[in-house]
Amino acid sequence: MDKKTIYFICTGNSCRSQMAEGWGKEILGEGWNVYSAGIETHGVNPKAIEAMKEVDIDISNHTSDLIDNDILKQSDLVVTLCSDADNNCPILPPNVKKEHWGFDDPAGKEWSEFQRVRDEIKLAIEKFKLR
């Protein structure tokens with residue numbers, strides 16, 4: 001069976017999409033290639049790294065990347081995680097499905113916001129896996 005590809009996209013590839021990539025690799029397992037990117041690059045937020053470390057997922061080696069058109073075109077599913085990414089997502093080929101899963105941006109907010117958004121992303125990916 002060929003691996004499917006899921007591509008998580010948000011504005012800066014700093015918090016939400018980084019956490020989604022970490023959870024995606026953990027939850028979806030070997031059957032999926034999991035990537036993340038941003039409309040811009042803001043660097044991986046240290047609090048996102050810490051939030052994921054708290055649940056034993058290491059994203060410290062992740063980099064903040066711009067959308068890669070090759071990955072985009074080969075994706076089975078592109079998931080936008082904020083309205084900016086949803087509105088500015090490049091045109092997708094007809095074979096690529098797109099979904100919007102909106103999450104609040106925890107950047108610049110209290111630690112508890114990082115934990116809440118992290119946990120909401122986990123639940124969304126768990127629900128997706130059950131489809």
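Yeah, the Cβs are placed from backbone N, Cα and C, and that goes for glycine too.
In the three-state DSSP reading, Cys10 (mutagenesis position) counts as strand. Taking the Cβ of Cys10 (mutagenesis position) as centre and 10 Å as the limit, one finds 29 other Cβ atoms among all the protein chains shown. Annotation of the mutagenesis experiment Cys10 to Ser in Swiss-Prot: Loss of activity; when associated with A-15.
Under the heading active site, nucleophile, Swiss-Prot lists Cys10 (among others), citing sequence analysis as support.
Among the features that Swiss-Prot reports, K(+) binding site is placed at Asn13, Ser36, Thr63, Asp65. Cβ contacts within 10 Å of Ser36 (mutagenesis position), excluding its own Cβ and spanning all protein chains shown: 29.
One mutagenesis experiment named in Swiss-Prot is Arg16 to Lys, and its note says Loss of activity. Classification of Arg16 (mutagenesis position) by DSSP places it within a helix.
Annotation of the published mutagenesis Ser36 to Ala in Swiss-Prot: Strong impact on thermal stabilization; the original residue is retained in the structure shown. When secondary structure is read from DSSP and collapsed to three states, Ser36 (mutagenesis position) falls in the strand class.
Sequence-distant contacts of His62 (mutagenesis position), defined by Cβ-Cβ distance under 8 angstroms and a gap of at least six in the same chain, are Gln18, Glu21, Gly22, Ser36, Val44, Ile49. The mutagenesis experiment His62 to Gln is recorded by Swiss-Prot, whose note states: Uncouples the sulfate effect from the potassium effect on the kinetics.
For the mutagenesis of Asp65 to Ala, Swiss-Prot gives this note: Loss of K(+) stabilization over Na(+). The structure shown keeps the original residue. Of all the Cβ atoms in the protein chains shown, 16 others lie within 10 Å of the Cβ of Asp65 (mutagenesis position).
Shown in sequence order, Cys10, Thr11, Arg16, Gly102, Phe103, Asp105 are the residues of the chain, 6+ apart in sequence, with a C-beta less than 8 angstroms from the C-beta of Cys82 (active site, nucleophile). Sequence annotations record features per position, and here Swiss-Prot assigns active site, nucleophile to Cys82 (among others) based on sequence analysis.
Residues near Asn87 (variant position) in space but far in sequence (CB under 8 A, at least 6 apart, same chain): none are found. In this structure, Asn87 (variant position) is part of a helix by DSSP. In Swiss-Prot, a published natural variant is listed as Asn87 to Val, annotated In strain: SW18, SW4, SW24 and SW1.
The annotation active site, nucleophile is assigned in Swiss-Prot to Cys89 (among others).
Cβ neighbour count for Leu123 (variant position) (all protein chains, 10 Å cutoff from its Cβ): 10. Swiss-Prot gives this note for the natural variant Leu123 to Ile: In strain: SW4, SW24 and SW1.
In the three-state DSSP assignment, the secondary structure recorded for Thr63 (K(+) binding site) is coil. Highlighted in sequence order, Ser17, Gln18, Glu21, Tyr35, Ala37, Gly38, Thr41, Val44, His62, Ser64, Leu66 have their Cβ within 8 Å of the centre of the Cβ atoms of Asn13, Ser36, Thr63, Asp65, the residues recorded for K(+), and are not part of that set. Mapped onto three states, the DSSP output places Cys82 (active site, nucleophile) in coil.
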